[in-house]
Amino acid sequence: MAAAPSELLPLPPPATPGSYRLLSRCRPYAPGTDGRRSGGTMRGEKNYYCRGAAGDHGSCPATPSPLASTLLLPAEAVSTSWSGPGSGLSGGDEEETRLLQLLRTAPDPSEAFQALQAALPRRGGRLGFPRRKEALYRALGRVLVEGGSEEKRLCLQLLSDVLRGQGEAGQLEEAFSLALLPQLVVSLREDNPALRKDALQILHICLRRSSGQVLRTLIQGLESPDARLRASTALLLPILFTPEDLLQGLDLTEVIISLARKLGDQEMEEESETAFSSLQQIGERLGQERFHSYISRLPSALRRHYNRRLESQYGSQVPYYLELEASGFSEDAAPCVVNLSSSNLKFEIIPQELHARLLDQEDYKNRTQAVEELKQLLGKFNPSSTPHASLVGFISLLYNLLDDSNFKVVHGTLQVLHLLVIRLGEQVQQFLGPVIAASVKVLADNKLVIKQEYMKIFLKLMKEVGPQRVLSLLLENLKHKHSRVREEVVNICICSLLTYPSEDFDLPKLSFDLAPALVDSKRRVRQAALEAFAVLASSMGSGKTNVLFKAVDTVELQDNGDGVMNAVQARLARKTLPRLTEQGFVEYAILMPSSAQGRSSHLAHGADTDWLMSGNRTQSAHCYCGDHTRDSMQLYGSYSPTICTRRVLSAGKGKNKLPWENEQPGVMGENQTSNSKDIKDTEQFSAHDLIPSPKLKPSQGMPASDDLCFSKKRSSRNLFQSSRDFNSESVPTCGAGNTADLQTNLPGKCGQLGLSQIGCRTGSVGSDLQFLGTANGHQDKVYASIDFGSKTQQTFGSQSERTSSYSGSNASPGSFILPSYPLASPRTSPKHTSPLSVAPKKSQDNSISFSNSWPLKSFEGLSKPSPQKKLANQKSSDPTGENFQEKTTAVQLTPALVRSPSSRRGLNGTKPVPPIPRGINLLPDKADLSTMGHMKKQPDDIWKSEKDNLTIDLSELNFRDKDLDQEEMHSSLRSLRNSAAKKRAKLSGSSSTSDVDSPDSAMKLELTIDSPSRASSPNISSYSESGVYSQESLTSSLSTTPQGKRIMSDIFPTFGSKPCSTRLSSAKKTSHAAEQSPSAGFTRSSNLQQISSFDFTSTNTLSEDSVVIVGKGVFGNPNSAPTTCSQPVISSVESEDTFPVKPSIEPPSGVYGRAVQHNAPLYPEVENDKDTKVSIAKSTYEKMRQKRKEEKELLDAKDCERKETNPWERIKHLGSEKMTSENEPSSGVIPQYKERMSSVTHSPEIMDSLELRPFSKPDIALTEALRLLADEDWEKKMEGLNFVRCLAAFHSDLLNTKLHETTFAVVQEVKNLRSGVSRAAVVCLGDLFTYLKKSMDQELDSAVRALLHKAGESNTFIREDVDKALKAMVNNVTPARAVTSLINGGQSHLHIAVRRCTAQHLADVVECMDPERISSGTKDMADRLLPAAAKFAQDSSQETRYYGRKMLFLMMGHPNFEKLLEKYIPSKDLPYIKESVKNLRLKGLGEIPLDTASAKGRRSHPGSVGNTRSSSVSRDAFSSSEREVTEVREVPRKSAPRNSLESAEYIKVITGLLNAKDFRDRINGIKQLLSDTENNQELVVGNIVKIFDAFKSRLHDSNSKVNLVALETMHKMIPLLRDNLSPIINMLIPAIVDNNLNSKNPGIYAAATNVVHALSQHVDNYLLLQPFCTKAQFLNGKAKQDMTEKLADIVTELYQRKPHATEQKVLVVLWHLLGNMTHSGSLPGAGGNIRTATAKLSKALFTQMGQNLLNQAASQPPHIKKSLEELLDVTVLSEL
C-alpha cells in the first residue's frame, strides 16, 4: 500500500507540559510491529504518533468492549442486517454473490479481500458491485467491527486503495458514509497502531471529500459513551487536521464546542487534559485570528472553563497563538465573530448553540439561563443590519417560547420582546402584526409581572406607531375563545383611550369594533366594554355620541342584545370614568356587582348592573371551570394566584331584602327609596360576618390586590378544621370582607378555620346553613326564615351586612352563609373540596336570619319591631339609624375584589332593563365613616365574655306580636300580587319562560343549558329528608318530588373546638315541585307549599355545638303556630311518614324542614319534648327508606378496617378529645362519605417501580393482597395490586407458592371497567413477567389473552402499558410458550389492533429465537409459527402485514425454508406467501408502513387504535432501569416538525377558522389550510383527522361560495397529501359526493367531479373501493350514475391487484343495480337513467372476470342474469 503523504503526520511541535504527559503514556511500543506493511518512512512517523494515539494501556483495557452504543451503527445492527440485503442478490453474478457470502459468514474472509483487491486494477480502481454496493459496504463495516486484526488490516487496505482509485474529487457515496465512517472512527481506538494509522489515513482522505459528514462522525466519537474512543478521537484530531490548507475550508465550530465541553468535567481529568491539548494544537494550526473567532463563539460557561484551564496551565506565559485575556474574553470579540461567520447565527441574531438551549425541553434551567443570555445579547442588537425575514423568524421564535410551561421563560421572553420593540424603534411598524400576535398569547395570564410586561410592550408600540394601528390589530382578538383575552383587549383599549388624545383614534370605528363585547357571554368582558364605552363617550364629547349609540343599536338588533342600549345609557348616566393606576392598569369606576352588592344600597341599582348580572349567553355556572383565573379581581391587572371559580349569591335589598334590613330598632334611614324593579332572578340568603364574600371590595385601608381565596392545597389539608380562637381584632377584620387580612390577623391562621376556598366551596342554599352565629343562651334570640327559593346561587354575606354586625349593641354578628349550588369543575369536585366550618362570633346580640327570596314577614328583633317592616319594597336601614348599609358600601374608587361570577343569570331579553334611577347618593358621607370607626373600636370584653358559651337560646322563636307578623305578611303578599311583575307572570302561565321579575321567580329553579341540575352540591353529602346521610353526585338530577310538595333538610356543621366532620346536605334532596320546560328548564310551581315554623322553647338540653333552626313558611295560610321541642338532634326515618328526633345520634346540627300540603294542618303533631314527628310525602319516604336500607346493608358488609380508615374517624382524632361516641356518624353515613371523600384523603395510584419496598412479613402481605384483590372497593384493588408488585419484586419465591391464584386475580382486574384499576393490573402483570420470568410459563395463556384484548382499548396509556407488559413477557418467559400463548390469544381476534399487537410481539419472539431452531423442523414451532406468519402477512392492516412479513423474513434464511412453507402453509395461501418471500429476497423487509400520518397524530385519536402501534413509552409506569428490560423498540417514523403545544395551537386556530360563523372567515380558513398543506405538510399530516373533521363540513357548506372554494381546494390538496388521506377517506368521500354530485350549480358539480377524479388518480384505489361501492349503491340521481361509472374505472385498475376483494365488494353493487333496474333503465326512487353506467360496470367486470362473471350471475335470480346478458355486448359473448 502506497505511503501516505508525509504532511499527514508532521513532526510534533514543542510539546506543552500537558501534551508531554499525554504522549508519554504510550511510549511502550515496538517499532517492528508494522513490518508487514509497506512504506518505511510512514511507519517511522506512524510509530511516533500512534504511540500517542494508542493511549494509556493501563487505563484503556486491551480487550475491546462491545460497541453497541459507541456510534451510529452498533455491531448488532450490522450483523443482524445481513440476512436481508444479502438475500437480495440476483443470480446473475455468481462471483459477486460468493464474495459477499464469504464476507458475511466465513470465519476467515481473507480470500474475499484478496479477490476484491485483485479485481481493482481490472475495474479501474473501483469495487464494482453496481447494484450491491451498499451491501458490500455494510459487509466491510461488519468486518471492521467484528473481524480479527488481520481481517481489519486487509479491510482498511482495500478501502484505502478504493478511495485513492476514485480520486479526491466529488463527494463520498452516501452508502459509504453511513456504513463505514462510524466504524472507521471506532477503529481509532484500536490497540494496534497500524490499524489506527490506516483508519486515520482513510478518514483524512474522506475529510477532503466530504468534510461535513466526517466532522459529524468525529463529534460523535468525541461524545461517545466509550471513554477509550473519546480519548483516542480527541488525541488524533489535530493530526487529522493537517496540512494547514485543509483547515481553510473546514468549519470547526462544533468540534471546538465538543472539545470545550470536556474542559469542565472534573470527574474525568485525563479526558479534560486531552481535550485541552487538542485545542492547543488546533489553535496553533488555525492561527491566532481564526482560533480567537472560534473560542469567542463558545457559550460563556465553556469560555470560562477554557480561560481557567489556560490560566492554570500557563499562568502568564501564554503562547502567541493562544493569547487571550486570562480572565475572560473582551466583550468586543463577539461582533467580529458575526462578521467572520454569520452561518453560526440563527436568524443572524443568536448563536446556534443558544438557540438549541432555548428549545431544550428536557431542562428548564437550561432554558431560563438561555433566555437571560438572550436578553443580554439583545442589548447589543443592531436591527438595521438584520434582514426582515430574519427578524420575522426571530419573533416567531419568541412566539413559540411564550408557550413555555416555565414562568421564568415566559417572563424573560416578554422582556426580550420588549427589548426588541425598543431596539426596532420606528421600524417596528413592519413587524407590528407578529409582535402583537405574540403578545396576545399571554393576555390570559393573570400574573402581575406578566401584565406589567405586556402593558409595556403595547404602550411602546402605541408610542412608536400610534394607538389606532395597534388597537386595530388587537381588536381582531375580540372573538378569542378565552374570555380573559377578550377582557384584556378591551382593557388595553381603555388604557390607550385614557393615555392618548382623542385625535389619535378613529372613535367611530373603535365604537363599532368594541360593541360586540357588550353582549359577550362573560360578565367581566361586558363590564369592561361598558367602561370602554364610558371612556369613548367622554372622548367624543357631548352631542357627538350618535355614532356610539348607533354601534350599540347595531349590536342590540343583530346579536339579540335586548337591553344593552339601556345598560349603556345607564352607565353613561353615572358620570364616572375608569382611571389608570400607577402601574398602568385600568381601575373601573363601577364595581362589578355581585349578587350581594347588586342588591345592597351602596350602589345604585340600574340597567347597567342588571345587564352585568344577567345573562342568557353562557352555558352555565360551570362554564368558568376551565377559566378560573378569570374573575380574580375587580381591578384589571391585579394578581391572584388562587382563584375561586364559583359564583356566589348573597342577600340583597328591595323585595328580597333580609329581615334584619328593616327590623332593626332605632331610626330608619331617610333614603329608603322603593324600587320594586330591583328583584331579578337572584335568591337572597344571609351571610356570616366571619366569611368574606368573594365579590366584596376590601375593607377600608386594605390593599385591593389582596387575595380572597385560599389555595386548594390548603383547603384540602384543612378540610374539617374549626376554630374558636377569634379575638376582637380578627373578627371585625374578617367581617370587613378581606380574606387576605383575615389570613394575617387570625391567630392560628385561617387554615385552622377550615375556610376551604372561601366563598367557593359550599353547598346548596336550601340545605346548607353552614355558618351559624351564636349568642347568649338565655338572653339573646335567634331568628331564622328559611329560604325556599331556587337553589341556584351560592352566597356569602355582603359587606354591608357584615359591617352592620359590629356597629353597636344591636348589631347582629351571627349572620349566616347559605351556600347555593355546586361548581361542576373537577377542581372543585368532591375530590378537592370540603364543607366550610367556622367558629361563631359572640356579641351582646345575635340576630341570626335566613332570608326568604319571597317578600315575607320579618321576624321580631331584639326590641319592638319597627313599623317600617311592613314596607316590603323599602331598602333596609342600618342598625344605627343612619342608613348605614347604603352609605358604608357606596361606590369606592378602590376596585372591588371579585370572585368568579359563574353563569350569567337572566338576560332573557324579554323586556327592557330600566335605566339607573337618578338622585341616589353614591358616595359615603362623614356620618358613615364615623359609624365605621365606632364599629372598629368595640371592646374586646364583649366577645371574650361569651367565648365559651355556644348554646343558642331558641326559646323566643315564638313571636310575641303574631298579629303584627300576620299583618305584615298579608301586606307583603298584597304588594306582590299587585305588582306588574305578578301580572306578567299570570299572563305567561305555568308553561311560559321564567320571568325574572315575577315574584314566583324566587321559587324557580334556574337550570343551565348543559347541566341537568344546578342544585346539587358536589362538595357535601347530605342527611336526606329521612336523616339518612347520603351521597350526591356532582351532576345529580332533581328528585322527583310530587308537585305541590317540597322536602327540605339542612345540616349545620358543628361548632366549637370539635372539628367539623360534616358534609352538608345536597340540594338534590331539596328539589322543587316544578315542571320541566324545553325553553326555560323549569317553570314556576303552580302549587306552593307552606313550611311551618318550630319554636324551641327550651335550650337546656342543647349541646354545646348544636343548633337547630326550622324555617317558617310564607305561602298558603299565614296562620302558623309555633311548636316546641327540646332536642336539637337529627331525625331519621322510623315508620310511616314521621321523623322522630332521636338523641342517640348527634350529627352536625342543622336546619330540618318538612313539606306540608297547601291545605295541611298548620300545627305539627307534638308528642313530647323529645319526640317530634314531621309528616312527609309517602313517595319520598319510600325512597328514603329504601336508600337507608341499602346503605345499612352496605355498612354491615364493611369490616372493622373500613371503620379505622374512615375519614370521620380520622377527623375525630385530629380534632379534639371531646368527641364522644354520640358524635359518630349514623349507619348511613360511613359508606357514602367514604366514597365522597376518598379522593380527598387518599387517591390510590400506581406505584413507581422505585417506590416498591419489601415486606417484613411477606406471607401475611400475600394473604392480604389476595383479600384486597377480592374486595369490591376499587381503591383496595389498587392497593392489592401494588402489594403483588412488591411481592414479585422482593419475595418471588413466596409468590410462586400461590402464583396461580395471584395471577388469576390480577388477570380478572385487567378486565376491570375502571381504567385506573385495569392499568394497574396491566403494570402488575408486566412486573410478574419481569421478576418471575419462566415461572410465569404456566400462567401465560390467560394473562396474554387478557393483555392482548386490552390492546384494543381507546385509552393510549392502557395500550402503552400493554405494550410494555407484553415486551416484558417476550423477554423473560420461554419463547415456545410465548409463541403459543400469543397465537392462541390474538391471531384470530376481530379487532385490528389486537391482531397488530399480536403480530408485533410474535415477531419480537421470533427475532429473539434462533432461526435455525424455528425452521429446523420442530413441529411445535414451525407448525404454529408459519401459518400464523402467513395469516398475518395477508391481514387487512398494513402494520400487521409488515410484522407477518418480518417473521417470514427472519425465518427464510434456512435452506429448507421453501419446503417448510409447502409443508405447513395451506395451499390456498401458498402462492401469495411465496410471492411475498420472493419480494423480501429482492427488496428486503423495508420500514414499517406509517399510512396514518405521524405517530403523534395517530396517538391523539382514540378512534385510530386499529391503525397504529401505540407508543411504548410509558407515563412513569416503569423506572428508567426497567425500561431497559421492558421497553418496546420504537417504530421509525418522521419527526414531528412542531411540538405538541404548537400543534394543538395550530389545530385550534385552523378549526376555529373552518367552523367560523362568518363565511369569509371560513374561506380564509380553507385558503390557510391549502397554504399549510403546500408549505408545512408535516404539520397538516400529523393532525389530519382533527383538521379534516372540521374541513369536511365545508365540502357541503350551506354557502355556495364556501362550498365551491372547499372543493377546489380539496382538488389541489389531493396530489399533495396522496395516501396520507387514508385515515380520513371514509369521512371525506361522503362529504364530497353526497350533495355535490347532485348539485344544480354547475360549478360545484364540476368541482366535485374533479375531486373524485383526483382521488382515483392519486390515492390507492383499494382504499376507495368500499366507499365508492357504498355510494354507488345508495345514492340517487346523477350522483349514482357518476359513482357507478367511477367504480367501473376502479375495477379496471384494481382487479389485477385485488381480485378477491374487488369481486366481493363490486358484485354486490352490480346485483343491486341489475335487480332493481326497470326496462327503461331507471331505478325506483333513484331518478335518472342508470343503464349506461350499469352497462359500463358490467363490461369492466366481464373484461376482468370473463366467464366467471356469468357463472356467478347464474346463482342470482333469473332476471338479474338476463339483464346482465343484455347489457354485455353480443360480440363479446360470441367470442366465448
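Each Cβ is built from the backbone N, Cα and C atoms, and glycine gets one as well.
These figures come from a predicted structure and were not determined experimentally.
Swiss-Prot gives this note for the published mutagenesis Tyr364 to Glu: Expected to disrupt microtubule binding. Abolishes the ability to promote microtubule polymerization. Around the Cβ of Tyr364 (mutagenesis position), a 10 Å sphere holds 15 further Cβ atoms from the protein chains shown. Mapped onto three states, the DSSP output places Tyr364 (mutagenesis position) in helix.
Here Swiss-Prot describes Arg367 to Trp as a published mutagenesis experiment; the accompanying note says: Resulty in increased tubulin polymerization in vitro. Taking all protein chains in view, 23 other C-beta atoms sit within 10 angstroms of the C-beta of Arg367 (mutagenesis position).
Here the residue is the original one, but Swiss-Prot notes a mutagenesis experiment at this spot, Trp1274 to Glu: Abolishes association with microtubules. Counting only same-chain residues six or more apart in sequence, the Cβ atoms lying under 8 angstroms from the Cβ of Trp1274 (mutagenesis position) belong to Asn1312, Arg1314, Gly1316, Val1317.
Under the heading of mutagenesis, Swiss-Prot lists Phe1559 to Glu and annotates it as follows: Abolishes association with microtubules and the ability to promote microtubule polymerization. A 10 Å cutoff on Cβ-Cβ distances gives Phe1559 (mutagenesis position) a total of 17 other Cβ atoms nearby, all chains included.
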Alpha-carbon spacing, Tyr364 (mutagenesis position) to Phe1559 (mutagenesis position), which is rounded to whole Å: 43
Can you tell me how far the Cα of Arg367 (mutagenesis position) sits from the Cα of Phe1559 (mutagenesis position), in Å? 42
Look up Phe1559 (mutagenesis position) in the DSSP assignment and report helix, strand or coil. helix
